[in-house]
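One structure below.
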Amino acid sequence: MEDSGKTFSSEEEEANYWKDLAMTYKQRAENTQEELREFQEGSREYEAELETQLQQIETRNRDLLSENNRLRMELETIKEKFEVQHSEGYRQISALEDDLAQTKAIKDQLQKYIRELEQANDDLERAKRATIMSLEDFEQRLNQAIERNAFLESELDEKENLLESVQRLKDEARDLRQELAVQQKQEKPRTPMPSSVEAERTDTAVQATGSVPSTPIAHRGPSSSLNTPGSFRRGLDDSTGGTPLTPAARISALNIVGDLLRKVGALESKLASCRNLVYDQSPNRTGGPASGRSSKNRDGGERRPSSTSVPLGDKGLDTSCRWLSKSTTRSSSSC
């Protein structure tokens, strides 16, 4: 368009101009065609390559789709499994929480039970200590009671021995009274006054024997010469040797034993005086007026000497025996 307004000086110049322009456009056309062919060839190659790539991409896409479908199926399966596991885990967690709550409650109960057991154990230990103390006290009292029983048994044995001795002395006194009565029947004494004096002396000795106060064992007199059984002393030593008695109980027991021994000694002295009385009256028997007096006694019932001596001795002996029995009973109860 720019060339249309151009002016040429000649036609040849214009023809050359147009020839050159035609050649230029022709060259451009050839170049353009060549470029077109190259572009077409490149396009075909590129198209083939694109088709190949497209096929590959489609194949890959199909593979990916199948893989995607498989993965989706797996995802669904995994989701289902996850839901199942989640629900199962939730149930397990709920069960574990319930178990934990129960365990905590059981733990609290066990702790409370342990505290109660500890308190009960403390109470039992205190009760055990109290029981042990009471048992020791009971054993001590039992041992004391056993010792007292042993001491009382020894005293009972001694009482029986003393009663046997008293009975023996009573038998001897009765025999002596019978012998004295026989001798008085056979012979009448010269002077009846000594007999009355001896009877009164015997009665006084018996009354003194019954009224002797309790004195300590250190003041006993004739008890050392009595035939006291050794078993009582051994029993007394054995009973008081393990656990000593209190001083008051020991002094009381010794006083009672000393009094009993003095009473027995007095009874033996009384019997000895009766024997001496019989032996003193035996050489002084006469036959004259004494026989008449004795017959008068048998007839009239006077018999003053024998009535004053023999019944009086029997009465004193019985009184001494009763007092001895009461004293032994009091000693047993006091010990």
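Counting starts with 1 at the first residue shown.
Here the Cβ of each residue, glycine as well, is placed from N, Cα and C on the backbone.
A quick note: this is a predicted structure, and the numbers were derived from the prediction, not measured.
The Cβ of Tyr113 (mutagenesis position) lies under 8 Å from the Cβ of no residue that sits 6+ residues away along the same chain. Tyr113 to Asp appears in Swiss-Prot as a mutagenesis experiment; the accompanying note says: Loss of interaction with RAB9A.
According to Swiss-Prot, the mutagenesis experiment Ile114 to Asp carries the following note: Loss of interaction with RAB9A. Decreased enrichment to RAB9A-associated intracellular vesicles. In the three-state DSSP assignment, the secondary structure recorded for Ile114 (mutagenesis position) is helix.
Under its mutagenesis entries, Swiss-Prot includes Thr228 to Glu with the note: Loss of centrosomal localization, reduced ZNF365-binding and loss of interaction with MCRS1; when associated with E-191; E-215; E-243; E-246 and E-282.
Thr243 to Val appears in Swiss-Prot as a mutagenesis experiment; the accompanying note says: Retained on spindle poles during mitosis, no loss of phosphorylation in vivo and increased ZNF365-binding; when associated with V-191; V-215; V-228; V-246 and A-282.
Among the mutagenesis results in Swiss-Prot, Thr243 to Glu has the note: Loss of centrosomal localization, reduced ZNF365-binding and loss of interaction with MCRS1; when associated with E-191; E-215; E-228; E-246 and E-282. The residue drawn here is the original one.
Record note (Swiss-Prot) on the mutagenesis of Thr246 to Val: Retained on spindle poles during mitosis, no loss of phosphorylation in vivo and increased ZNF365-binding; when associated with V-191; V-215; V-228; V-243 and A-282.
Within 10 Å of the C-beta of Ile114 (mutagenesis position) there are 11 other C-beta atoms, taking all protein chains into account.
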